[in-house]
Amino acid sequence: MNNNIYEDISKRTQGDIYIGVVGPVRTGKSTFIRKFMEKLVIPNIDNEFKKDRTRDEIPQSGSGKTIMTVEPKFVPADGVEIKIKDTVSLKVRMVDCVGYIVEGALGHEEGGKQRLVSTPWSQEAMTFEKAAEIGTKKVIKDHSTIGIVVLTDGSVTGIDRKSYVEPEERVIQELKNLKKPFAVVLNTLSPKSEETSMLRSELEEKYEVPVLPMNVVEMEEEDIEEVMEAVLYDFPLTEIRINLPKWVEGLERNHWIKSSIITTLKQSIIDIGKIRDIEGIIQGFSELEFLEDTGVDNVELGEGVINIDLQTKQDLFYNVLEEKSGFKIEGDYQLLSLITRLSKVKNEYDKIESALIDAKIKGYGVVAPSLEELSLEEPEIMKQGKQYGIKLKANAPSLHIIKADISTEVSPIVGNQNQGEEMIKYLMEVFEEQPADLWESNMFGKSLHDLVKEQLQSKLYTMPEEIRVKMQKTLQKIVNEGSSNIITILL
């Protein structure tokens, strides 16, 4: 026995499982209740007195066309608590009803006229058919937390299948209107026949609900579990959890991959309300070209939660890496090589990062040497007065980053005064509308950006080598000798 099914049902109904068994008359509703009680409920009642009383309250059932149930009946009269395999506690009560009258059924007329019956719903007697309808509606609306609709192909009663169509349509529509979770059982003497399979497909397409063909008289525990699982799938869907590859989770929320997934999910859930509608979501995701596989990882029926796995295509990871980094990567071997190189670069950058920030903000930054860069000379004995000591000398490179603002100007000759004014006017218009486009303005076959860049580079590389060496020595002397004053003469 699958305890999880009953545990999940218990969660969704807060432990009280009131099952309304409804449908047209002469479909096998009472038989379904009898088999349900015999297979699941009675064996799990601990109290022997309650067990005997419940057995006595099981409704009569029989074959043929004669209506056996004449009024709604609670089985047992009070909800009975059962414990399944000492793990799941449930309070169970089933509700049997007469059902909607079908043409060809017997027992609702006397002498060619409708039988009059007394009911708790009216002080006056009413026709059997009217009482049956009121009772059926009350079972559906007021006395059940879940529903089991029992239909038939007519083989169990000898009544023509066409006679059942109109009343079964009414029952299913009423359950849908009330949004009660329910399952549909097709009672037949030949559940595995081709004709039954065709009827099942026809009913599923017509009512848009799963239909379970079975011979109710021969129903076993496994069949009951299948019916209860079908009911669970008819409960509302409360939460959808999407499992993505970890690298996708690391992308920013507005990245096109995440945006596509979120948009698809929003579009897919518009018409989804029940757990069994999950195929609509799966279908929506399967249309995303960058996904390799989409599937349901797990369904937590007791909570109404569905976990969906989304697997991306293998090359998507490399495409996104290229998009983010600018490096062309076509496989793991290239990725490993790139990571190795970038790791070395990062280690070097980490050393100068702080100094670089200081240079940008304050104009000057220093990179202190690491322990590995220290170079020790041989120790020397030194004399100071009458005492002796040891002199230890160490050398290490330090980096000094200085910010020097470079200014330049471009003064192209464009012709006479009018032409110069026209050029100024044009450049001002571009600057006001789209400042960034100003740099792309064409000047004698080159963009303004290229002209300025050439001027800046020319200034950077015109500093003579000997001047650079002198500046280095000067800085070295200031650092080592601690001079706080410097006189600079530029010639």
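Glycine too: its Cβ is placed from the backbone N, Cα and C atoms.
Where a substitution is noted, the model still shows the residue that was there originally.
Here Swiss-Prot flags Gly23, Pro24, Val25, Arg26, Thr27, Gly28, Lys29, Ser30 as ATP binding site. Cβ neighbour count for Val25 (ATP binding site) (all protein chains, 10 Å cutoff from its Cβ): 28.
Secondary structure from DSSP puts Lys35 (mutagenesis position) in a helix. Neighbours of Lys35 (mutagenesis position), defined as other CB atoms within 10 A of its CB across all chains, total 22. The note that Swiss-Prot attaches to the published mutagenesis Lys35 to Glu is: Reduced binding to SipL.
Other than the site residues Gly23, Pro24, Val25, Arg26, Thr27, Gly28, Lys29, Ser30, same-chain residues with C-beta atoms no more than 8 angstroms from the centre of those residues' C-beta atoms, the ATP site, are Gly99, Val150, Thr152, Asn187. Across the binding-site residues listed here (Thr27, Ser30), the residue whose Cβ sits among the most other Cβ atoms within 10 Å is Thr27. If you take the Cα of Gly23 (ATP binding site) and the Cα of Lys35 (mutagenesis position), they are about 17 angstrom apart, rounded to a whole number.
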